[in-house]
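**Student:** Pasting a structure here, questions to come.
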Amino acid sequence: MAYIPDGGAPTAGAIPLGSQCCVCKVELSVSGQNLLDRDVTSKSDPFCVLFIEDNGRWMEFDRTETAVNNLNPAFSKKFVLDYHFEEVQKLKFALFDQDKSSAQLDEHDFLGQFSCSLGTIVSSKKITRPLLLMNDKPAGKGVITIAAQELSDNRVITLSLAGRKLDKKDLFGKSDPFLEFYKPGDDGKWMLVHRTEVIKYTLDPVWKPFTVPLVSLCDGDLEKPIQVMCYDYDSNGGHDFIGEFQTSVLQMSEARDGVPLEIECINPKKQRKKKSYKNSGIIILRSCKIHRNYSFLDYILGGCQLMFTVGIDFTASNGNPLDPSSLHYINPMGTNEYLSAIWAVGQIIQDYDSDKMFPALGFGAQLPPDWKVSHEFAINFNPTNPFCSGVDGIAQAYSACLPHIRFYGPTNFSPIVNHVARFAAQATQQQTATQYFILLIITDGVISDMEETRHAVVQASKLPMSIIIVGVGNADFAAMEFLDGDNRRLRSHTGEEAARDIVQFVPFREFRNAAKETLAKAVLAELPQQVVQYFKHKNLPPTNSEPA
């Protein structure tokens, strides 16, 4: 049975659930019981997909792993969401039987779904509900259980493990070992926390290091027991038990690089039957590192300032500002699309800058007295002090400069990008997470210096800097989408790849009839992630942060 979510095919990647500077994150654990059996010769191979409602459309957020040949799966992959008390966050959990390796959901059999708000799950802590068909009628079989846990502890643990001389389980070959980690649940039963990858054809596996939130592994309690199970993978889902052991984070933390911790893997049945039994192999904990996974809010609370600069397009294609058809025409309500974009972004960002003094620059205009074209001028006509006091100051300087300049061209972005990048480069000399620069460019048309702009953006991607581009009017903004590296990483004309995606482009026309906060959410959606990504890459913790 094919499945297409309401509103069309899902969008890959995570959808930001509002602002990322919320108070807490919530982790959702999903399991299924008595699911429909869609396979003829074996049991279903279920996986769960989480959709989030965004502007009336269901958008794919994430997927669990596939539980092979299992009608009662407990998925080790968790869904981690930002929780906002003031918003109704609608969620849909859909279960599928994996038939092919395709990422397209209509290639898999639909097993059922359940929809509710995040608040419903959080207030109940754990809910169990019957699965429904797409028409909201009962699926006939199968229930879903969703448990919520607040991730208020931002510590994460990275474990690197290996095995030595594990029991051979395959008749004509060696074992295909993997590990499962469990913690005690509230109901007294062991709860699956993490499953490693399978290492094929070996009795001496080396697993990839993995990182999980400390609260997921042990509820933040370093002494809480952790059960580790070792299995030999079987493609039909009937994995062979190799052995087990119990440990704790406190014990595992004894392992350091160069000083591994070795733990015997015990099969209790073999131990009872054979007096000569020693173990079923050794699990080697090569390293255990606990560190903090800092959030955007951690950096803001740590004193990081968001340094905001506005760049405004004054090219002739905007039209004469005295003409009501001009994009720079200020209507009787005292606004236009340029001012709306400045207000939408600036009103939020100004709260994160203590002095609220923002440079406001223009490009593409001829300036008095000699009427030379400039692509990097202060709109208050004070090149030594281009700062405006708050968003109000930017709006006032913008309105005041319109009668005194001549709109011209071309539409060159690179001078303003390089202008802000120079200040961002100076900030890196401090080697602290105290400043992050945001450039808002508002423009009506096609970039003239695309080659130079690509190079400037690639260089800026190495700095504490993000670029927001708001396109006003009805021009073709295909080039802007190219700079916004959501689908593929931007490269300069020399072939150098951007260190990270720092450009967010939004066409204003999509928000003309929407609430003003809608534009702000869209424009600022990627910013918290970009801030964290930069400081994390540079190994810069928030100032005054506590050790893990």
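Backbone N, Cα and C atoms are what each Cβ position is placed from, and that goes for glycine too.
Every position carries its original residue.
Pasting the relevant annotations from Swiss-Prot:
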- D37 to N: Does not inhibit calcium-dependent translocation to the cell membrane; when associated with N-39; N-97 and N-99 (MUTAGEN)
- D39 to N: Does not inhibit calcium-dependent translocation to the cell membrane; when associated with N-37; N-97 and N-99 (MUTAGEN)
- D97 to N: Does not inhibit calcium-dependent translocation to the cell membrane; when associated with N-37; N-39 and N-99 (MUTAGEN)
- D99 to N: Does not inhibit calcium-dependent translocation to the cell membrane; when associated with N-37; N-39 and N-97 (MUTAGEN)
- D99, S102, D109: Ca(2+) 3 binding site (BINDING)
- 138-263: domain 'C2 2' (DOMAIN)
- D170 to N: Leads to a reduction in the amount of calcium-dependent translocation to the cell membrane. Leads to the constitutive (calcium-independent) attachment to the cell membrane; when associated with N-176; N-232 and N-234 (MUTAGEN)
- D170, D232, D234, D240: Ca(2+) 5 binding site (BINDING)
- D176 to N: Does not inhibit calcium-dependent translocation to the cell membrane. Leads to the constitutive (calcium-independent) attachment to the cell membrane; when associated with N-170; N-232 and N-234 (MUTAGEN)
- D232 to N: Leads to a reduction in the amount of calcium-dependent translocation to the cell membrane. Leads to the constitutive (calcium-independent) attachment to the cell membrane; when associated with N-170; N-176 and N-234 (MUTAGEN)
- D234 to N: Leads to a reduction in the amount of calcium-dependent translocation to the cell membrane. Leads to the constitutive (calcium-independent) attachment to the cell membrane; when associated with N-170; N-176 and N-232 (MUTAGEN)
- 305-507: domain 'VWFA' (DOMAIN)
**Student:** Applying the rule Cβ within 8 Å of the centroid of the Cβ atoms of D99, S102, D109, what extra residues of the same chain belong around the Ca(2+) 3 site?
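**Tutor:** For the Ca(2+) 3 site the neighbour list reads F96, D97, Q98, K100, E107, H108.
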**Student:** Which one is closest to D37 (mutagenesis position) in space, judged by CA to CA distance, out of the recorded positions S102, D109, D170, D176, D240?
**Tutor:** D109
**Student:** Which numbers of helix, strand and coil residues does DSSP report for the domain 'C2 2' (138-263)?
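**Tutor:** So the counts come to 9 helix, 62 strand, 55 coil.
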**Student:** Return the residue, from the listed mutagenesis positions D37, D232, with the maximum count of other C-beta atoms within 10 angstroms of its C-beta.
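**Tutor:** Buried the deepest by this measure is D232.
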**Student:** Where the distance is taken from Cα to Cα, which of the recorded positions D170, D176, D240 turns out closest to S102 (Ca(2+) 3 binding site)?
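**Tutor:** Smallest Cα separation from S102 (Ca(2+) 3 binding site) among D170, D176, D240: D176.
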**Student:** Can you give the mean pLDDT for the domain 'C2 2' (138-263), rounded to a whole number?
**Tutor:** 92
**Student:** Of all the recorded positions given, namely D109, D170, D232, D234, D240, which is spatially nearest to D97 (mutagenesis position) at the Cα level?
**Tutor:** D109
**Student:** In whole Å, how far does the CA atom of D170 (mutagenesis position) lie from that of D232 (mutagenesis position)?
**Tutor:** 8
**Student:** Kindly assign D97 (mutagenesis position) to one of the three DSSP-derived states: helix, strand or coil.
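**Tutor:** The residue in question, D97 (mutagenesis position), is strand (DSSP, three-state).
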**Student:** Tally every other Cβ atom lying within 10 Å of the Cβ atom of D240 (Ca(2+) 5 binding site).
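**Tutor:** Cβ-Cβ neighbours of D240 (Ca(2+) 5 binding site) within 10 Å number 15.
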**Student:** Using all protein chains shown, find which of the recorded positions D97, D99, D109, D170, D234 scores highest when you count other CB atoms within 10 A of its CB.
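**Tutor:** Per the Cβ count within 10 Å, the most buried is D97.
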**Student:** Cα-Cα, whole number of Å: D240 (Ca(2+) 5 binding site) versus D109 (Ca(2+) 3 binding site)?
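**Tutor:** Each residue's Cα considered, D240 (Ca(2+) 5 binding site) and D109 (Ca(2+) 3 binding site) end up 28 Å apart.
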